[in-house]
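Undergrad: Here Swiss-Prot flags 24-304 as domain 'Dynamin-type G'. Per Swiss-Prot, domain 'GED' is recorded for 620-711, and the stated evidence type is sequence analysis. Lys40 to Ala appears in Swiss-Prot as a published mutagenesis result, with the remark: About 80% of cells have irregular mitochondria. Worst affected cells have mitochondria consisting of large blebs with irregular shapes and sizes. Causes the inappropriate survival of 2 or 3 of the 16 cells destined to die during the development of the anterior pharynx. Swiss-Prot lists Ser41 to Asn among its mutagenesis entries, and the accompanying note reads: Interaction with caspase ced-9 is no longer enhanced by GTP. While the structure shown retains the original residue, Swiss-Prot records the mutagenesis experiment Val43 to Phe with this note: About 100% of cells have irregular mitochondria. Listed in Swiss-Prot as a mutagenesis experiment, Thr61 to Ala is described as follows: About 95% of cells have irregular mitochondria. Worst affected cells have mitochondria consisting of large blebs with irregular shapes and sizes.
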Amino acid sequence: MENLIPVVNKLQDVFATLGRKEDQIQLPQIVVVGSQSAGKSSVLENLVGRDFLPRGTGIVTRRPLILQLNHVALDDESKRRRSNGTLLTDDWAMFEHTGSKVFTDFDAVRKEIEDETDRVTGVNKGISLLPISLKIYSHRVVSLSLVDLPGITKIPVGDQPVNIEEQIREMILLYISNPSSIILAVTPANQDFATSEPIKLAREVDAGGQRTLAVLTKLDLMDQGTDAMDVLMGKVIPVKLGIIGVVNRSQQNILDNKLIVDAVKDEQSFMQKKYPTLASRNGTPYLAKRLNMLLMHHIRNCLPALKARVSIMNAQCQSDLVAFGEPVEDKNRTLLQIITRFATAYTSTIEGTARNIETTELCGGARICYIFHDTFGRSLESVNPLENLTQLDILTAIRNATGPRPALFVPEVSFELLVKRQIQRLEEPSLRCVELVHEEMQRMVQHCGFTTQQEMIRFPRLYDKINEVVSGVLKERLKPTNELVENLVAIELAYINTKHPEFTEANLVTLLKEELLLDDRHGRSRNRHASTGERAVSAHGEQQLQPVPGVNGVDLNAVLQQQQQQSQNQRASNGFLGLFGNAAASSKTSPQEKQSANFLPEVPETQLGRKLTSREQRDVAIIERLIRNYFIIVRKNIQDSVPKAIMALLVNFVRDNLQSELVRQLYKPDEMDDLLAETEDMAQRRRDTLETMKALQQASVIISEVRETQVW
């Protein structure tokens, strides 16, 4: 299992070359978290056995420091010999950003960390998420992989932003949220452990404490008469992986250049004297061994998931590269292939034979079918055959068709006049159907499959041109399609076929029978009234020969004659003139009326409101029924013929001629360079994906080198 940590270190090197957070795999590592001046740097230096970290007041660590500790035995010449043949006899360090440069002076390591930090964050106290990667090779260290983060602070200093506390907190959470990480929460012993900020942050992402280890620093600086026994034993706040106490070098020790080896010896003496029962489970040596063991077991547990993650990312990169396509070499062949693929995908979308069927919405041919049989059908059904046609309109049309002669039957001309006006109303929804199909065929350009969409992104200028060609072809076909649809309505208007089988047999015969039946009933009624009137007049005639005594000297015969005269005048007023009102009913004519020609009133343009006679009601009912039934026949014809016209002149024509039109307009040698020019973003994405894929392949090789016997 000792080989597991070097494996992770190699993986960190591989993925560090990518430099992009989204491409990183969450590797097992130890994340060091603590407040400012909590002693984090001292703990790390004690683990390494060297002074190499920047020191000072305020925030010293301003970028994440990925620290890889590699144990190299003094007699391991294979690892200590450099490529130039020199043999390294002591500890050395290497930075990722300096390449193969070797640092044997650890003061120079400190200076390089400071310079690299200032290069990115500035000379004041700004922070950055961009990590610094440092490898240290020594016979004194155990193999570890750690991340040192900026200390938690409350008040901004220098050119730090006012939200510096929030920025540092977000950075810490970003690293400790990695489920493959171990959290090393550093807290000074001379502060209340119950209010430890690192422990609080760790609880947010690791509530069960499965991957949190606490370190209690500055045990030698506690107040006289107090100790950290209860804290170290977990009685104050229990920490599942344990709480380990350490003693750091004081600032005076550092100024006096006290060696870390001597400081570790003094730490052991302090532990034996102050905490004899806990000495074996505290101190820097125990912390290093404990971290090494925890990290190895953690890597062992994470390795299967790590293998799976690398495989998944590798497959995704391969898929992305296929989508991005190979760099264009033969532009003639590439252009023809793209045109052919697009035309095939467009045709498949119309016919419903595409491999990737849309499941969230109707598109292509299915949407055209929906327009024909649902949208267009409902639109025609919503047209009322008698809408905007009143009884007065019908009656006026009947009378205008008869001219000066009263009609015995309903004139056919009035029916044709009225039904044509209603048929004309079918033209608007028919043209709207053409428009909807045209819009859908334009929209289908965006629904031609994943491959086509990727090529749209890769060659935006080419697909702008393809869109223009498709729009042009559709626009060309729109005019003849509209003309044919208008002609279909005009054909129905040109000839009203009253001999249509559905119209003649079902309607005219029935209406004729009803009209004859009504005439027969009215005739018998008139005969009965006439016979009764004759008998009354005969009896009255015999009686009027005799003088009739009056009342108060009034002759009743004279009164009857006067009433008869008034009755005749009233009947005259209900004749032809009565149709225009009762202006002629009065027996006296005013001087103004005598000034008009023939002493007749002005004829109004429309009839005044009155109750229709039974004959008029019958005529109106006949016309309404004829219009309704014939309109339904025409509506069926239009509902059937308009979709056929659209399919013939628009849909099928575009489907059959699109590819040849694309080749004719786009296959031009002088324009190929412009059409097949990739966006810079697409080229960069291909390069990034190739780099990621190369790193993943290296990672896969590294992981495959770990034998199962080593892991378990």
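Using the three backbone atoms N, Cα and C, a Cβ is placed for every residue, glycine included.
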Undergrad: Which secondary structure state does DSSP assign to Lys40 (mutagenesis position), in the simple three-class scheme?
TA: helix
Undergrad: Per DSSP, what is the residue count of the domain 'GED' (620-711) in each of helix, strand and coil?
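TA: Per DSSP, the residues of the domain 'GED' (620-711) fall into 83 helix, 0 strand, 9 coil.
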Undergrad: To the nearest whole angstrom, state the Cα distance for the pair Val43 (mutagenesis position) and Thr61 (mutagenesis position).
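TA: Rounded to the nearest whole number, the Cα-Cα distance is 14 Å.
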Undergrad: At the Cα level, what's the spacing in Å between Lys40 (mutagenesis position) and Thr61 (mutagenesis position), rounded?
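TA: Checking the Cα atoms of Lys40 (mutagenesis position) and Thr61 (mutagenesis position) gives a distance of 10 Å.
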Undergrad: Measure from the CA atom of Thr61 (mutagenesis position) to the CA atom of Ser41 (mutagenesis position) and give the result in Å, rounded to a whole number.
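TA: Cα-Cα distance, Ser41 (mutagenesis position) to Thr61 (mutagenesis position): 9 Å.
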Undergrad: Which ones in the same chain are close to Thr61 (mutagenesis position), with CB under 8 Å and 6+ residues apart in sequence?
TA: Lys40, Ser41, Leu53, Pro54, Asp148, Leu149, Pro150, Gly151
Undergrad: With every protein chain in view, what's the tally of Cβ atoms within 10 Å of the Cβ of Ser41 (mutagenesis position), excluding that atom itself?
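TA: For Ser41 (mutagenesis position), the count of other Cβ atoms within 10 Å is 23.
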Undergrad: Just to verify: the residue among Lys40, Val43 with the fewest other Cβ atoms within 10 Å, which of the mutagenesis positions is it?
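TA: Counting other Cβ atoms within 10 Å of each of the mutagenesis positions Lys40, Val43 gives the minimum at Val43.
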